[in-house]
Structures are given as C-alpha cells and as structure tokens.
Amino acid sequence: MNRPHSCLSFCWMYFAASGIRAVETANGKYAQKLFSDLFEDYSSALRPVEDTDAVLNVTLQVTLSQIKDMDERNQILTAYLWIRQTWHDAYLTWDRDQYDRLDSIRIPSDLVWRPDIVLYNKADDESSEPVNTNVVLRYDGLITWDSPAITKSSCVVDVTYFPFDSQQCNLTFGSWTYNGNQVDIFNALDSGDLSDFIEDVEWEVHGMPAVKNVISYGCCSEPYPDVTFTLLLKRRSSFYIVNLLIPCVLISFLAPLSFYLPAASGEKVSLGVTILLAMTVFQLMVAEIMPASENVPLIGKYYIATMALITASTALTIMVMNIHFCGAEARPVPHWAKVVILKYMSRILFVYDVGESCLSPRHSQEPEQVTKVYSKLPESNLKTSRNKDLSRKKEVRKLLKNDLGYQGGIPQNTDSYCARYEALTKNIEYIAKCLKDHKATNSKGSEWKKVAKVIDRFFMWIFFAMVFVMTVLIIARAD
C-alpha cells in the first residue's frame with residue numbers, strides 16, 4: 001500500500017517541477033523577445049517623452065545606511081546611502097498579454113535613459129554618483145533604479161558648544177543639466193528613510209527631513225528644482241567628557257591649592273607653571289580636532305579661562321612669596337593691614353599662629369629673661385635719660401642700702417659702689433635694649449609672614465569659588 005503511494009507522490013513532484021521549469025523557460029523566451037522589441041530602436045541619449053515640451057517627473061528617495069566619517073576639521077561628511085529614483089519612460093511600455101503576462105524585467109541601468117541627478121554639495125574630486133546597478137522596468141514604463149552610493153558632502157560645522165554640539169548637514173540632490181521645465185524632481189517621503197540605519201558610535205541621528213527647493217540662478221531664467229535632505233546629528237559627548245573635560249576640571253581645581261602650599265617649600269610657582277603646561281597640552285589636543293574658524297568651542301573657552309586663572313594665581317603667588325620673605329630691613333606692617341588683615345581677615349579665614357587658636361586669646365608674653373631684667377630695674381631708670389646722674393646716684397644709694405643690708409648710714413666707699421652699680425645698670429640697659437630690638441625684628445618678620453599667609457588663604461577661597469562658578473556656567477550653557 002505504501003509503495004504505490006510513494007510512487008504517485010514522486011510523479012506529482014516531477015510533473016510540478018517540470019511545469020515550473022517550462023514556465024520559467026517560457027518567461028525567459030518572452031523576456032528575450034520583449035527586450036529585443038523594446039530596445040530595437042531605443043536611444044538612451046534623449047529624454048524619454050513623446051512631447052518635447054512635456055516635463056519628466058523624477059521621484060527621489062534616500063535611505064541613510066551608515067555615517068562613515070565626520071571630519072570636523074575639514075568639514076566633510078562621509079555617508080553611505082541607498083538612493084532610489086523612479087520615473088516614466090514613454091518608449092519602454094508593452095502589453096502584458098502579448099508577452100505571457102510578463103509585468104517587469106531587470107536590465108542594466110546604462111541601457112536606459114537616466115536622470116543626471118547629482119549631489120550638489122559634494123566635497124571630493126571623485127564621482128559620488130550611484131553605482132550602475134540594474135533597473136526594474138515595469139510594463140507601464142515605470143523605471144525604478146535602486147543603487148548604493150558613498151557620498152562626501154560639505155557640511156558647515158558649528159563647534160561653539162563642542163563637545164555638546166548638534167550639527168545640521170545638508171545633502172542636496174538635483175539635475176545637473178536639465179532645468180525644471182524639462183526634468184522636475186520630487187521627494188518621495190517627507191524625510192529620509194532611517195529604518196536600516198546602523199548606529200554610529202560618535203553621532204546620534206535625530207531625523208532627516210526632506211524639502212524641495214526651486215532656485216533661479218542669475219545666468220538662466222529657467223527654474224532649477226532640487227531636493228535637500230537635512231541630516232540632524234547630535235554628538236555623543238561621553239568620550240570627550242572623560243578624556244578632555246573631567247581632567248581639565250580636576251586640574252583647574254589644583255590651581256587654587258597652590259595658595260595652600262607653604263611659601264617656605266619653594267614649590268608654589270613650580271606647581272602653577274606645571275598646571276599651566278598641562279592645560280596647554282589639552283588646549284592643543286582640542287585645536288587639532290576643531291576647524292580653524294572664528295567660532296571658539298565651549299571647551300576651548302573653558303581651557304582659556306582656566307589658563308587665565310592659573311596665570312593670575314601664579315602671578316599672585318609670586319607677590320605673596322615676596323611678602324612672606326620680608327626681612328628685618330622691611331618696613332613695619334601698616335596699621336590698616338594690621339587691622340584689616342591680621343585682626344579681622346585672619347579670624348574669618350581661620351589663620352592663626354603656632355599655638356594660637358580661635359578659642360584662646362592671644363597674650364603677648366615677654367621672655368622670662370627680659371622680665372627679670374625689667375623687674376630689677378626701677379621705672380625711673382628705664383624712662384630717664386643718661387644725663388640725670390644725680391637721680392641715678394640716689395637710686396643707686398637705695399639699691400646699695402637694700403642689697404648690702406645696712407640699717408644705718410652709707411659706708412665711706414660709696415663712690416666705688418656707685419660706680420660699679422652704674423656700670424652694671426648700663427650693661428643691663430644695653431642687654432634689655434638688644435632683647436627688645438631682637439624681639440621687634442622677629443615680630444616684624446612674623447607679622448609679614450602672617451600677612452602673606454592670610455592673603456594666600458583669601459586667594460585660595462576666591463579662586464576655588466571662581467573655578468566652581470566657571471565650571472557650573474560651562475555645564476549650564478552646554479545643557
């Protein structure tokens with residue numbers, strides 16, 4: 001039972017395959033006959049219209065497949081497109097009933113007339129026309145030509161908001177020799193087709209609207225239509241944020257820290273110059289990417305502003321170091337500086353001497369040696385001049401009486417004791433004067449150092465605020 005059934009199935013399959021092969025053979029014969037009949041007296045050099053005054057309509061559709069390159073420096077967009085053109089050829093029609101219901105054939109595109117649609121704003125010397133692929137010829141004369149093309153078009157790049165910029169690149173297609181009275185061009189859709197677009201790693205495509213334009217040139221009175229596709233691009237900024245912006249922000253916050261570095265370390269100016277050189281390297285990296293235009297990119301403005309801050313901080317650091325190393329030969333700190341800087345600003349900025357804090361009041365304690373010397377000397381000896389010998393002798397007599405323990409009168413050799421005590425008094429006054437001068441000298445130097453430290457701390461917070469505000473403004477403008 002199964003064997004006859006299998007034989008019957010095999011016979012049916014054989015006859016079906018034979019029938020299909022016979023149909024294909026018949027269609028092939030009719031296609032060859034149709035091709036011979038159509039192109040026997042056909043010329044692809046002339047516009048395929050029966051009336052020479054008639055307008056031939058060409059419909060254009062562009063599909064964006066891939067963005068191959070966006071050269072901002074040379075302002076060239078390289079794109080991979082699929083271009084579809086459709087038009088009617090009045091001389092390539094046939095009756096389907098005469099050719100076994102054959103409704104379409106595919107033939108080489110160079111055998112038929114083709115509209116000379118070119119990319120107006122191409123940016124390369126080589127031809128960017130579509131590839132010579134086959135065309136689909138329908139029985140009613142409708143010709144459809146699908147062909148891929150790699151185009152290089154000029155694109156005006158606005159880098160003002162780089163790396164947060166958006167670009168608009170135009171692709172303008174039109175006939176090169178025919179005017180609008182001979183060949184008219186239309187866009188098949190309101191925008192380019194993005195359904196088969198391959199995502200780009202650097203650019204986001206937000207649309208590709210199409211619009212028809214009719215332009216009249218000064219040389220000719222006839223209109224010249226074209227179809228312009230505007231490619232809306234937005235840059236993916238993550239790469240530039242990580243590699244250019246974040247390092248710049250971190251380096252810019254290092255600039256105020258040069259004021260926090262102790263002046264005695266000798267590295268304040270070196271740090272500022274090193275930061276300035278690092279910013280210069282980043283600036284050169286951005287300059288290599290950007291076109292040489294008058295529009296300065298946003299990140300370039302940030303670099304320039306940061307470099308200006310670093311230059312100013314380095315100059316101020318030199319000034320502060322000059323104040324810090326004021327020695328004994330320098331003038332005393334002015335009164336207004338003592339009040340404004342040492343009294344108020346130092347408290348506001350929490351700048352104190354060693355061992356001093358905001359909770360413990362500052363007491364000026366004299367050295368123990370100086371206190372002992374002044375305790376031994378009467379006030380009259382510290383305030384009177386040396387020409388008052390009479391007063392000095394009286395005081396010396398009192399000292400002799402107290403020190404020698406006499407209860408009665410003064411001994412006869414008082415003059416010798418007076419001479420000794422007078423010499424001793426002069427020595428003590430000299431020592432006290434030296435200690436006082438030494439203290440005044442040290443006090444003068446320490447006051448200038450504290451002034452420099454307060455100014456350092458003041459500029460540090462000022463520059464921190466400026467860098468922070470500048471960074472926020474740049475990010476706000478980018479958004």
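From the backbone N, Cα and C atoms, a Cβ is placed for every residue, glycine too.
Database features, via Swiss-Prot:
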type    : residues   : note
BINDING : S191, D193 : Na(+) binding site
MUTAGEN : S36 to N   : No significant change in potency of inhibition of the CHRNA9:CHRNA10 receptor by the alpha-conotoxin RgIA
MUTAGEN : A54 to K   : No significant change in potency of inhibition of the CHRNA9:CHRNA10 receptorby the alpha-conotoxin RgIA
MUTAGEN : T86 to I   : The CHRNA9:CHRNA10 receptor is 1700-fold less potently inhibited by the alpha-conotoxin RgIA
MUTAGEN : R101 to G  : No significant change in potency of inhibition of the CHRNA9:CHRNA10 receptor by the alpha-conotoxin RgIA
MUTAGEN : D146 to L  : Complete loss of inhibition of the CHRNA9:CHRNA10 receptor by the alpha-conotoxin RgIA
MUTAGEN : W176 to T  : The CHRNA9:CHRNA10 receptor is 8.5-fold less potently inhibited by the alpha-conotoxin RgIA
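A map of Swiss-Prot features onto the structure.
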{"residue": "S36", "record": "mutagenesis position", "DSSP class": "helix"}
{"residue": "A54", "record": "mutagenesis position", "DSSP class": "coil"}
{"residue": "T86", "record": "mutagenesis position", "DSSP class": "strand"}
{"residue": "R101", "record": "mutagenesis position", "DSSP class": "coil"}
{"residue": "D146", "record": "mutagenesis position", "DSSP class": "strand"}
{"residue": "W176", "record": "mutagenesis position", "DSSP class": "coil"}
{"residue": "S191", "record": "Na(+) binding site", "DSSP class": "strand"}
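Of all the recorded positions listed here (T86, R101, S191), T86 has the Cα closest to the Cα of D146 (mutagenesis position).
When Cβ atoms from all protein chains are considered, those within 10 Å of S191 (Na(+) binding site) total 16, not counting its own.
You'll find the Cα of W176 (mutagenesis position) roughly 31 Å from the Cα of S36 (mutagenesis position). Here the CA atom of T86 (mutagenesis position) lies 23 Å from the CA atom of S36 (mutagenesis position). The shortest Cα-Cα distance from D193 (Na(+) binding site) to any of the mutagenesis positions (A54, T86, R101) is found for T86. Every protein chain considered, the tally of other Cβ atoms within 10 Å of the Cβ of T86 (mutagenesis position) stands at 19. Counting every protein chain shown, 12 other Cβ atoms lie within 10 Å of the Cβ of A54 (mutagenesis position). When the recorded positions S36, R101, W176, D193 are scored by other C-beta atoms within 10 Å, D193 scores highest.
R101 (mutagenesis position) is 22 Å away from T86 (mutagenesis position) when you measure Cα to Cα.
Each residue contributes its Cα atom, and for A54 (mutagenesis position) and S191 (Na(+) binding site) these two points are 28 Å apart.
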